[in-house]
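Okay, so here's the structure we're looking at.
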Amino acid sequence: MNEHRREPHRRSGYQDDSAFTNTEKLVDELDHNVEPEQLLEKNRTDFKLMYVIVKFYRWFNNLSFITRWITIWFPLAGALVIPLAVGVSPYPNAKLGGVRIFWIFVWLEVAWGGFWVSRVIARLLPYILYPLMGILPFTMYKYTVILTALEMPLAIFFCSIVCVCTFSPIMIGKGNFTSTTVTTTTSATATPTASASSNAVESVFVTKTAASVPSWIKVITKILGAAVVTSIVLLLEKIFLHFIGFHYHEVQYQYRITDNKRNTAVLAKLLTAALDAPYHDSPRVRRQDYLLGLIDTRSMSESKGSGNGKLRKVKKISKNAKRIFSKTRNAISTAFTDMLGKHAKDLTPEQEFILETIRSKKKCLALARKIWYSLVPEGEDCFQKEDLIGLIPDDEINDIFHILDNDYSRTVTLDEMEQFTREISIEFRSISSSLRDVDLALGKLDRVGLGVVGIIAVLTFISFLDTSFATILAAFGTTLLSLSFVFSTSAQELMSSIIFLFSKHPFDISDVVIVNNIKYEVVSLSLLFTVFRTMGGSTVQAPNSLLNTLFIENLRRSQPQSETITIVSPFATDFKQLERLRDLLLTFVKENERDFRPIIDLNVSDFSTLDSLKFTVTYYYKSNWQNVSLQCVRRNKFMCALKNAIATTNLPAVADPVRGSPDYPFVIEQYNLERPEYSKTASRPQFSDISSTASSNSLSNKPGFAHSESRNYHTHDEDNSSDDNHKREDRGHLPAQYLRQSVATWQIPNLISAIEAYDSQNESSQENATYTVVESNGNANGDNTATNSQGATDNGQTTTNTTQNNVDNTQATTDNTQANTDNMQVAIDYSQNMDGQIQY
């Protein structure tokens with residue numbers, strides 16, 4: 001099969017090496033029936049050197065710091081002894097720059113040893129100052145902790161002092177730099193001799209002047225002096241930086257880290273108790289163990305020589321190799337941690353398992369279920385304090401159960417256990433992310449500080465080495481002054497960001513905050529900006545200098561919060577209905593004490609317009625709104641309970657009228673019975689948004705029929721002769737009436753009685769007018785048949801009389817209509833006084 005395998009086409013310049021090359025080789029070896037045990041043994045042989053390095057590092061790291069430092073100091077010190085020994089015996093007069101080699105390497109030994117002695121002093125200084133600072137207030141005593149973080153800057157400062165104090169005595173004091181001065185003195189003595197004589201005495205004075213010292217010694221002396229000044233500036237910068245970091249961690253994370261450690265310890269104790277619980281071997285627990293990786297089910301599901309088993313073993317070999325490489329890299333990268341003043345603390349296997357578990361959401365929930373299933377038999381929904389007796393020491397049961405039982409129900413459900421572990425996981429990841437981002441911000445601030453220290457160091461060295469320092473300083477000051485106008489805005493933004501992030505620090509990673517009435521979640525922190533995520537998922541970046549001027553509401557740091565809901569009810573709502581509503585809501589929150597506090601505040605806020613009554617319902621959560629999903633579930637639960645309580649109390653609603661409902665406003669329609677075609681085609685007014693007790697503006701304008709100028713009416717197809725008659729008649733008739741009224745239920749009887757009286761009077765007047773017209777026409781026809789000779793004259797007279805009668809009847813109908821309209825206006829005024837509404 002392998003011989004006939006087709007090679008894939010490779011283009012020019014294509015590299016065959018990939019990340020899966022080693023895995024493909026391992027799979028090919030499996031195809032050739034290579035046993036996984038042989039591969040494992042082969043990899044152990046290949047990684048033997050790495051195992052040795054890791055083992056040596058662990059052994060070396062477990063030694064005391066004195067032993068480690070002596071081990072690091074000894075190789076270089078031994079190397080410096082070789083030229084020192086050469087300058088003692090074989091070549092005692094060997095010199096370097098006018099100084100014997102022996103004294104040069106003596107000073108190098110002193111400098112190298114002084115560095116490690118300074119390390120020891122800097123390490124022991126906090127332990128020495130703790131008892132001495134105990135007499136001071138605690139606010140000063142706690143700052144001695146900063147000394148533990150200043151070990152390296154203090155060591156550099158002490159070492160520079162040692163170097164500058166020992167260089168001149170050794171190099172100049174032991175060097176052969178002499179200038180000989182010969183002085184001759186003559187003394188006269190009085191003797192009883194015949195001649196006077198004088199004796200000349202020559203005196204030789206050996207002096208050492210500055211001119212005789214080599215120039216390189218002068219230069220090194222100046223360099224060491226500048227190094228002392230630079231070390232002082234560096235120490236001050238580190239003190240300032242660590243003071244900011246200490247204050248930040250103390251204020252922001254002291255209690256959070258303490259609480260998280262306490263909860264993690266409780267979780268570890270519960271896990272230990274679950275291993276010895278009565279139901280620790282149930283199928284439910286074993287499923288959670290498989291998710292946690294505590295058991296290996298491959299032996300039950302696969303044979304020894306199956307391909308899947310081999311592939312899993314290959315993956316295991318690759319994972320072990322990766323772990324070995326990681327350990328080797330850590331060993332190499334931490335080889336100089338002792339020199340940098342950093343120390344790692346090993347964790348116990350239990351702590352490592354808990355910390356690894358709470359980093360994963362799935363494993364975190366599996367751990368909670370494992371503990372709960374181990375303590376609770378199948379069919380039960382909670383466990384009590386008595387279930388922990390014998391598994392946890394008696395003096396710790398009360399504290400542990402107090403932490404788990406947040407609602408004081410004396411039981412712990414599965415939801416509470418999952419919520420407990422979920423909060424530990426979220427808090428742990430939040431603290432880790434916040435500390436990481438803050439450390440990065442401190443690192444950036446440290447780089448800025450080191451840049452300033454570097455500039456000061458350059459100026460310091462120039463001032464020590466150059467005599468014309470004043471000229472250089474003037475030129476540098478002019479340049480700095482000109483650049484200040486360019487970077488003034490950036491410098492101001494930097495200072496505002498530093499104050500906002502390290503002094504104010506209104507939020508941390510994963511906090512839910514409200515800025516400008518918009519809810520955000522903090523994603524990351526930086527020195528100059530902050531990244532947020534909206535509830536919709538979009539990412540927002542805001543400069544810290546701008547956030548420094550805004551009001552920020554932090555939900556995570558808030559205490560258990562409350563929410564207020566405003567409800568509008570009819571003005572006729574009484575006190576008993578409100579108290580009934582409050583009692584129902586209070587019963588609901590007591591039944592759901594895991595979510596709400598047993599408090600309900602109901603307050604009437606406003607009824608100034610006398611058309612409605614506004615009141616507020618305030619309920620209290622058991623926690624803040626940091627967990628958005630949990631807050632939404634609780635709010636929906638309460639809103640549904642509020643809806644049911646309002647329906648139970650029969651509280652009337654204030655809403656738009658609904659046709660056909662007896663409890664809500666209704667619509668009345670009145671048509672013109674004389675011309676029904678107008679009623680069918682008349683355009684009706686739109687349904688406006690008014691309440692049942694709002695006043696109608698149309699009442700004050702024209703109570704009665706609606707205006708006809710703004711509406712168009714159409715008629716059916718008729719003869720041309722009758723169209724003109726209809727048009728003439730339209731001028732005397734008003735359009736069809738459409739009365740829309742929105743009133744309360746208790747106003748209906750009076751209004752209906754007035755409308756019925758109006759309708760009955762209108763119908764009777766129309767019947768009388770029709771009867772009169774018919775009777776007049778009959779009499780006219782009889783007269784025409786009896787008197788044929790006077791047909792034209794009589795017909796003309798009859799027509800005149802009929803027309804006059806129609807005019808009289810029409811006038812009577814108009815008078816009746818006006819009277820009915822007045823009656824209708826009286827009914828309307830009465831209804832309006834009763835707070836009704838009529839709209840035309």
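Just so it is clear, glycine is given a Cβ too, placed from its N, Cα and C backbone atoms.
Where a substitution is noted, the model still shows the residue that was there originally.
Owing to the predicted nature of the structure, the values given are computational and were not obtained by experimental measurement.
Features of the protein shown, as given by Swiss-Prot:
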type	residues	note
DOMAIN	392-427	domain 'EF-hand'
MUTAGEN	ASP394 to Ala	Viability does not decrease in a calcium-dependent manner; when associated with A-395; A-396; A-399; A-405; A-407; A-415; A-416; A-418; A-423 and A-427
MUTAGEN	ASP395 to Ala	Viability does not decrease in a calcium-dependent manner; when associated with A-394; A-396; A-399; A-405; A-407; A-415; A-416; A-418; A-423 and A-427
MUTAGEN	GLU396 to Ala	Viability does not decrease in a calcium-dependent manner; when associated with A-394; A-395; A-399; A-405; A-407; A-415; A-416; A-418; A-423 and A-427
MUTAGEN	ASP399 to Ala	Viability does not decrease in a calcium-dependent manner; when associated with A-394; A-395; A-396; A-405; A-407; A-415; A-416; A-418; A-423 and A-427
MUTAGEN	ASP405 to Ala	Viability does not decrease in a calcium-dependent manner; when associated with A-394; A-395; A-396; A-399; A-407; A-415; A-416; A-418; A-423 and A-427
MUTAGEN	ASP407 to Ala	Viability does not decrease in a calcium-dependent manner; when associated with A-394; A-395; A-396; A-399; A-405; A-415; A-416; A-418; A-423 and A-427
MUTAGEN	ASP415 to Ala	Viability does not decrease in a calcium-dependent manner; when associated with A-394; A-395; A-396; A-399; A-405; A-407; A-416; A-418; A-423 and A-427
MUTAGEN	GLU416 to Ala	Viability does not decrease in a calcium-dependent manner; when associated with A-394; A-395; A-396; A-399; A-405; A-407; A-415; A-418; A-423 and A-427
MUTAGEN	GLU418 to Ala	Viability does not decrease in a calcium-dependent manner; when associated with A-394; A-395; A-396; A-399; A-405; A-407; A-415; A-416; A-423 and A-427
MUTAGEN	GLU423 to Ala	Viability does not decrease in a calcium-dependent manner; when associated with A-394; A-395; A-396; A-399; A-405; A-407; A-415; A-416; A-418 and A-427
MUTAGEN	GLU427 to Ala	Viability does not decrease in a calcium-dependent manner; when associated with A-394; A-395; A-396; A-399; A-405; A-407; A-415; A-416; A-418 and A-423
Pick out which of the mutagenesis positions ASP395, GLU418 has the most other Cβ atoms within 10 Å of its own Cβ. GLU418
Could you tell me which three-state DSSP class ASP394 (mutagenesis position) falls into? helix
In this structure, which of the mutagenesis positions ASP399, ASP405, GLU416, GLU427 has the fewest other Cβ atoms within 10 Å of its Cβ? ASP399
Using the structure shown, find which entry in ASP394, GLU396, ASP415, GLU423 (the mutagenesis positions) has the sparsest Cβ neighbourhood within 10 Å. ASP394
Taking just the CA atoms, what is the gap between GLU396 (mutagenesis position) and GLU423 (mutagenesis position) in Å? 21
What is the nearest of the mutagenesis positions ASP394, ASP399, GLU416, GLU418, GLU423 to ASP405 (mutagenesis position), using the Cα of each? GLU416
Could you measure between GLU423 (mutagenesis position) and ASP399 (mutagenesis position) for me? Cα positions, answer in whole angstrom. 18
In this predicted model, the domain 'EF-hand' (392-427) has a mean pLDDT of 80
